[in-house]
Amino acid sequence: MPPNAKSETDAKPEAEPAPASEPAADLESVDQKLEETHHSKFREVDRQEQEVLAEKAAEAASQRIAQVESTTRSATTEAQESTTTAVPVIKKIEHVGEVVTEVIAERTGLPTWGVVAIIILVFLVVFGIIFFCVRRFLKKRRTKDGKGKKGVDMKSVQLLGSAYKEKVQPDMEELTENAEEGDEEDKQSEQKLGRLNFKLEYDFNSNSLAVTVIQAEELPALDMGGTSDPYVKVYLLPDKKKKFETKVHRKTLSPVFNETFTFKSLPYADAMNKTLVFAIFDFDRFSKHDQIGEVKVPLCTIDLAQTIEEWRDLVSVEGEGGQEKLGDICFSLRYVPTAGKLTVVILEAKNLKKMDVGGLSDPYVKIAIMQNGKRLKKKKTSIKKCTLNPYYNESFSFEVPFEQIQKICLVVTVVDYDRIGTSEPIGRCILGCMGTGTELRHWSDMLASPRRPIAQWHTLKDPEETDEILKNMK
C-alpha cells in the first residue's frame, strides 16, 4: 500500500471522538433552557402575587376613602342642618328684642340706645343681686359647717402616711375616730390658755379685800418670737370703778408677779354681790393689747373668813372681758435730763367712744403735770370735729427738773368738746409716780432712754376711776 493510504486509515480513528462532544453540548444547552423556563415561571408567579396584593391594597384604600367621604358628608350635612336651625332662632330673638325696644322707646319717649342701656343696667343689677345672695348663702353654709362636726382634725392630717392617696382620701376608720374624739380635743384646746395662781384675804375690821396675783403658767405665745409680755388687770364687777394692774413681764410664758392690791371700803354684804375678775393681757407697744384670757371669781362662792389661795384655768373671752370700750391713744415721750425738758407728742387716737347724738365726737386732748394732787402745768391740742379717729401730731414741752421727774404725774385726757354744755371726758391715762401697768412701763422706758422719743399705744381708762387715783395723790 502506498503511504498515503496508510495515513488516511490512521487518521480516521483519531477523528471519531468529535461526535461524542456534540451530545454533551446539547445536554448543557437543554439544562440551561430548563433553568430559564423555571426562572421565568417563578418570575411570573411572583408578578402575579404582587399584582394580586396591589389589587387588594387598592381595594382597601378605595374602601377607606369611601368611608371618609361618607363621614365628612354626614358631618357637613349635620353642621349645615344645625346652622340652618340656629340661624332662624337667633333672627327671631333679635327681632323680638328690636320690637320690645321699639315699643318701650315709643311709650317712654327715649331713644333706642337709651332703652338698650337701661335694659343692660337692669340685667347687671339683677345679676349682681343674685351673685351677692349666692355668695352670702355659701358663706353662711361654710360657717355652719365649720361650727358643726369635725370629721378630720389637723393632727390626723399631719400624721397621715407619705402616700399621696392617704393624704387625699383617709380611711373611714380614722374619720370616725376623729369625729368621736372631737369634743375631747375641743376641751383640751380651751385649756391651752394657761392658768393663774392668786390669793385672797378679807379683813373684817377694815372691810377691805387684799388680792395677791402670785403667778401664771402655760400661757400661749402671742408674739412672733414664741413668747408673750403678760400683765394682769384686777377689778370688781359690776361697778369696775377700781382697777389695778400688775407690772409687765417681758418675754415669758410663766410670769411671777407677787403683787398685792387692796379694795378698801368693801363691806362683807356688798362683797357677796360682786365678782372678782383677773384679766391677763399681752402687752404690745405699737398696737392694741391682746387679751389672753380671764378668771372670774364670784365672791359669794368662796369663804372669805379664811385665806384662800388656789389655781384656776384661764377662760377665753369675747371683746374686752368687761373692759369699757373708750378708745386708744398713741403718744410719745422724750425727756432730756440735762435740760430738764419733757416733750409729749400727741400722735393720734382711734375707736373713741361715741359721745354725740349723731354717733361721733369732737375730741381734743388735755395734758397736765401734777404733783401731790396739784396741777402744775396744763396744755391741750386742737379740736377735731366729727370723728372717732382723730389725728393730731402736736408737740408740747414742759420744764421738769431732773430732781422732780420722779415725783410728778403726767395725766393725758381725751375730752369731747361741747359748744353749749360742759365738755365731757372720754377717757384718761396716768403716767409717772401713780402709773401702773403699761403706763408705768412707758414712763420707765422713757427714763431709761434719755433724749430719745418713745411712742406707745394706751387704752383709755374710765375717768371716774382715774379721778379716785388722783384724789389719793394728796
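Every residue gets a Cβ built from N, Cα and C, even glycine.
Annotation comment: Swiss-Prot describes Asp284, Ser287, Lys288, Asp290 as Ca(2+) 3 binding site. Counting Cβ atoms from all protein chains shown, Asp284 (Ca(2+) 3 binding site) has 16 others lying within 10 Å of its own Cβ. According to its DSSP assignment, Asp284 (Ca(2+) 3 binding site) is coil.
The Cβ of Asp416 (Ca(2+) 4 binding site) has 19 neighbouring Cβ atoms from other residues within 10 Å, across all protein chains displayed. According to Swiss-Prot, the Ca(2+) 4 binding site annotation covers Asp356, Asp362, Asp416, Asp418.
Marked as domain 'C2 1' by Swiss-Prot: 192-312. As a whole-number mean, the pLDDT of the domain 'C2 1' (192-312) in this prediction is 88.
Helix, strand and coil counts under DSSP for the domain 'C2 2' (325-458) come to 12 helix, 66 strand, 56 coil. Taken from Swiss-Prot, the feature domain 'C2 2' applies to 325-458, supported by sequence analysis.
Recorded in Swiss-Prot as a natural variant, Ile367 to Val carries the remark: In RNA edited version. Cβ contacts within 10 Å of Ile367 (variant position), excluding its own Cβ and spanning all protein chains shown: 19.
Lys379 to Arg appears in Swiss-Prot as a natural variant; the accompanying note says: In RNA edited version.
Record note (Swiss-Prot) on the natural variant Ile383 to Val: In RNA edited version.
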Run through the Cβ atoms and count how many others sit within 10 Å of the one on Asp356 (Ca(2+) 4 binding site). 13
Suppose we draw a 10 Å sphere around the Cβ of Ile383 (variant position). How many other Cβ atoms does it contain, all chains included? 15
Sequence-ordered recorded positions within 10 Å (Cα) of Ile367 (variant position), taken from Asp290, Asp356, Lys379, Ile383, Asp416, are Lys379
Taking every protein chain shown into account, which of the binding-site residues Asp290, Asp362, Asp418 has the largest tally of Cβ atoms within 10 Å of its Cβ? Asp362
Treating G and I as helix alongside H, and B as strand alongside E, what does DSSP give for the domain 'C2 1' (192-312) in helix, strand and coil? 9 helix, 60 strand, 52 coil
Nearest to Ile383 (variant position) by C-alpha distance, among the binding-site residues Asp290, Asp362, Asp416, is Asp362
Chain-internal residues near Lys379 (variant position), provided their CB is under 8 angstroms and they sit 6+ positions away: Lys366, Ile367, Phe396, Phe398
